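A.B. asks: Straight out of Swiss-Prot:
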type: MUTAGEN; residues: P332 to G; note: Loss of sensitivity to phorbol ester or DAG stimulation of kinase activity; when associated with G-484. No effect on sensitivity to phorbol ester, loss of DAG stimulation of kinase activity
type: MUTAGEN; residues: P484 to G; note: Loss of sensitivity to phorbol ester or DAG stimulation of kinase activity. Loss of sensitivity to phorbol ester or DAG stimulation of kinase activity; when associated with G-332
type: DOMAIN; residues: 624-726; note: domain 'PH'
type: MUTAGEN; residues: K643 to A; note: Small increase in basal kinase activity, no effect on sensitivity to phorbol ester stimulation of kinase activity
type: DOMAIN; residues: 770-1026; note: domain 'Protein kinase'
type: BINDING; residues: L776, G777, S778, G779, Q780, F781, G782, T783, V784, K799; note: ATP binding site
type: ACT_SITE; residues: D893; note: active site, proton acceptor
type: MUTAGEN; residues: S925 to A; note: Loss of sensitivity to phorbol ester stimulation of kinase activity
type: MUTAGEN; residues: S925 to D; note: High basal kinase activity, loss of phorbol ester-stimulated kinase activity and ability to phosphorylate pmk-1; when associated with D-929
type: MUTAGEN; residues: S929 to A; note: Moderate loss of sensitivity to phorbol ester stimulation of kinase activity
type: MUTAGEN; residues: S929 to D; note: High basal kinase activity, loss of phorbol ester-stimulated kinase activity and ability to phosphorylate pmk-1; when associated with D-925
Amino acid sequence: MDANDYPRLYYTSMPSSSTSMVTTTRFSTSFSPSIPCHRQENFRRHSTSALAKRNGSESEKSAEIRENPDEIEVSRVSGRDSSLAFYTTAHETSSMLSRDSRDETLTPNEHIHQASSRRVSANDSVFEDGYVDFVDEPREHGSRRKSFEKFTDRNGEEKEGRVFELSTPQPTREAAPGAHQFQLPTLLVTSTPTTVFDHSDDEVWTPYRPPPNREYSSSSEPMMGDLTFRLQSGIHKKSIAVEGTEIALRDLRNEALQFIKEIYPEKGCSSLEDYILLYKHDLRSINILQLITTSSDVTDGTLVEVVIGSCPQNERIVVHPHTLFVHSYKVPTFCDFCGELLFGLVKQGLKCFGCGLNYHKRCASKIPNNCNGSKQRRPSAIPLSPSNSNILNLNERRHSRRESCLEALDAARPSSTLGGAATPNIFITSDDCGDAVGGNYLQMPRKDRSCSWSGRPLWMEIAEATRVKLQVPHTFQVHSYKLPTVCQHCKKLLKGLIRQGMQCRDCKYNCHKKCSEHVAKDCSGNTKASQFFLGSQADDGASEDRDDDLSLRSGSGAHKKAQNTPSAPLQGSEGSGSPGPVVSFAANALSNMPDDDVISSESANIPLMRVVMSKKQTKRKNNKLLKEGWIVHYTDQQNMRKKHYWRLDTKGITMYQDENTTRYYKEIPLNEILNVSMSPPDKTADYLFEIRTGVCVYFISGSPSDEKGSSLDAQSWTTAIQSALMPVTPQSSVVGGKRIDKLKVPTEGETGHLGAKIQTEHEFSQLYQIFAEEVLGSGQFGTVYGGIHRRNGQHVAVKLIDKLKFPPNKEDLLRAEVQILEKVDHPGVVHFMQMLETTDRIFVVMEKLKGDMLEMILSSEKGRLSERTTQFLVAQILEALRYLHHLNIVHCDLKPENILLNSNSDFPQVKLCDFGFARIIGEKSFRRSVVGTPAYLAPEVLRNKGFNRSLDMWSVGVIVYVSLSGTFPFNEDEDINDQIQNAEFMYPPTPWKEISENAIEFINGLLQVKMSKRYTVTKAQSQIWMQNYTLWSDLRVLEKAVGQRFVTHESDDVRWQAYEKEHNVTPVYV
């Protein structure tokens, strides 16, 4: 490359006399592509003769500038002739300071101001465009100048600032004769951007600040408007005027995009808007270029720098690795990730050099890479290494760019796919220079160095950033901590001996009860299922209130941006500041508890939840596509042939206009199809197969292209439709490659195991249509699906039992539920409709209801029911049990999931279902077998002792307890007798202080360990809690709606009617 091809640099030398002419000397700059442009130090002198000219003419200078319009001129006043100051860029030379002598020429101080105003931090991304800034003046070799902290501005006011400290330039010889190479100084200390000092004569230079609307280029004339600002990109500028006092960010980006397209018309980019960054020039800040994040950043006279990034900004993930090293703590300190105490005498944990946070060694591999590098006080013993010297301005830059980084993370999430597509670009801050613990690794003591202590790997950051974020609230419950733990929200100690605080049962986030209301809704889910994502919502931009979301907490639930104040050792009332054993620390902490911080009064029992054994009603959103294709068809009512694109799914057949549209001509639900058959073998029929419904018959004559494969295609269509009509594909009964022992499968026409006539699945499919995607529940012997009766359209629940899953000795278990359902007939028991048996399966058809009692409890406002609603439901349950016990039928698996509701009202009718565990037990008989769900079983069953019908009454007591409190009554870790005898444990003030004593007495009568002391159904119905006028009135309203009196008795009418007259109550059941 020829020297003339380099960007040009002008040198100006002025004696102290103000009448001297300004002489310019042309320099060419040399840059190496392998070295960052702001680290370049070698400049080649292009003309040695020009350097000797100290009194050149102004016309020479003007001619040089006109000849080289891309060159820069920088002037500087000095008491010596050889002072030097210049400024350039690597990729394209800026002409911000270029002036023709006949135009408005800047004063030397103006040049100084312009040169210093373009100084930016090395941390800023604008260095991707290669800004360079050097200042030099002659002095003796090796000399160092002291800093001047005070200076006088042009108004005579004294101000404070920082100064340049430079090395001495050393001329070196080059191979080419007559040429010299200068090693330019290296900037060590960043100065105040608007202040330049001359140390040669200890004089102070006052920079010139130009007016806001002063134009430096006439590339575009400004328009008249209320808001005027300028766009700049390299040597190009443009003035923009808009109406109003603000411009929207979208309009500003559009103006910048149009500006770039105008000045670079030959450069085409399909998604240029993704690469554009907008900065404003702010001379008052340390970083001159400030990222524009809001419309208020652009004011009248603002200079907007348009920067084109190297990668799309919506694919960048900002990663700030922690600088961890082993640390010995002299006072008790807590982990900022899990909140537990760092145990040990020495080397208890890890401390981040950047942000000062403290972690367990076991937590090091789980913490997010979100260090903010803002430790309040950096130890003076550890100096800044060159690789980390640019961290000085890190806080200011991140403060101004915090929200832009968050928005970049939000935009980056959908860019990563599972199929191996391009992953988002990762921007790692300069804290991490390749070593495992950060840039200061070599400056730590050797004994504290470690190559294993680092945050989670980058692939986890990518997976976390691209993961869909939802506002999932924490599920807090009272927890007793065995180790001293701090609240991860307020960073204060959780005090007490037991039940010190609240812990999320999913992500194990710990906090005070009073702080639980202020914790962000960012639960990360079960920690056992996702070990490596225990708090990975770093830089989450989903929440609009980012200032709150980025508040001072870090924990297992969601590890936010690291806080400025880490978990410091407890002081004052929170603990003794002196080092000592953990025992004395805990004792001091407990003795200093304030009065207002009392131990939580909530129950430590397990919250009510759906037991794994039963499924909640689910339904897939998208039906499975079974077959599709073009079909030509007609009906028995219309002979005109029509062509449509048929799609067969689990719900029906849909006829679309074409393959891609969503508009359809007609839909045939599967429950309306009565039969599908091929055409007769004779050649008289002009169709391939027919679909018979209750309204008409569809004849399929083929596909639009009548080929040889039409008959084969017709066969596949009939097979697919018949498969869709079949109830459910039977599950395999093969285990480990060998078929298990099964019941003897009778042939068609024989009597089945349950005494029912064997029927084919085709016959069953003609009566009922089962929706395989609508699973209502799953029990011991089978799965319950939703279905519909084809003829009358009644919705039913079909329990499908696979006989091949049971060995021969379990045949009685298959027969028990069907026999009980056939035997009972009561409004409080689910209605049995029909039972059909095929060669390998049994179909039990029952009525379908709206939901279950558990769903009603969980969906209530407080997570529990009121006493009035609970009394209403329990009264119906007791009446159904009274009927079953009269028939010597014990349910044995009574729980809210098996109590169905026929409506979504506040006072619905309930019915008992799922008699898979039911037993026939006499009044004085006992059974010994495995039955029921452990959470609702009586102690005698859990201890494998004999049980009788009082087993159901224990289950009723548990149901009443969970309905009123929303939690299970017992904790599995303690003996059940001890828990029952401990009234404080069983009935904590929250919420039992709001519940009547009669309700507690009713529960105590049912939850009796001794069966002889447990309430019977009759005694429970006559208990005082179940005897009040409001309950009787509500039940009478229900009976009126059902049309049958099945809960209350006529003998009670006289008593309650007298109550109405005595209290002047108007009955609502009439």
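Cβ atoms are placed via backbone N, Cα and C, with glycine included.
Substitutions noted, but not modelled.
Situate these features within the shown structure.
C.D. replies: Cβ contacts within 10 Å of P332 (mutagenesis position), excluding its own Cβ and spanning all protein chains shown: 27.
Packing around P484 (mutagenesis position) is summarised by its Cβ count: 22 other Cβ atoms lie within 10 angstroms of its Cβ, all protein chains included.
Mean model confidence for the domain 'PH' (624-726) is a pLDDT of 82.
The DSSP secondary structure for K643 (mutagenesis position) is strand. The Cβ neighbour count for K643 (mutagenesis position), using a 10 Å radius over every protein chain in view, is 14.
Mapped onto three states, the DSSP output places S778 (ATP binding site) in strand.
Around D893 (active site, proton acceptor), a 10 Å sphere centred on its CB holds 25 further CB atoms from the protein chains shown.
According to its DSSP assignment, S925 (mutagenesis position) is coil.
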A.B. asks: Going by C-alpha positions, which of the recorded positions (K643, L776, S778, V784) is nearest P484 (mutagenesis position)?
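C.D. replies: Nearest candidate: S778.
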A.B. asks: In Å, rounded, how far does the Cα of V784 (ATP binding site) sit from the Cα of P332 (mutagenesis position)?
C.D. replies: 57
A.B. asks: Around the C-beta of S925 (mutagenesis position), how many further C-beta atoms are within 10 angstroms, looking at every protein chain?
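C.D. replies: Other Cβ atoms within 10 Å of S925 (mutagenesis position): 14.
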A.B. asks: Quick one: Cα separation, S778 (ATP binding site) versus D893 (active site, proton acceptor), in Å?
C.D. replies: 14
A.B. asks: Around S778 (ATP binding site), how many other CB atoms lie within 10 A of its CB?
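C.D. replies: Other Cβ atoms within 10 Å of S778 (ATP binding site): 14.
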A.B. asks: Determine, using Cα-Cα distances only, which of these recorded positions is closest to D893 (active site, proton acceptor): P332, K643, L776, G782, S925.
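C.D. replies: In terms of Cα distance, D893 (active site, proton acceptor) lies closest to G782.
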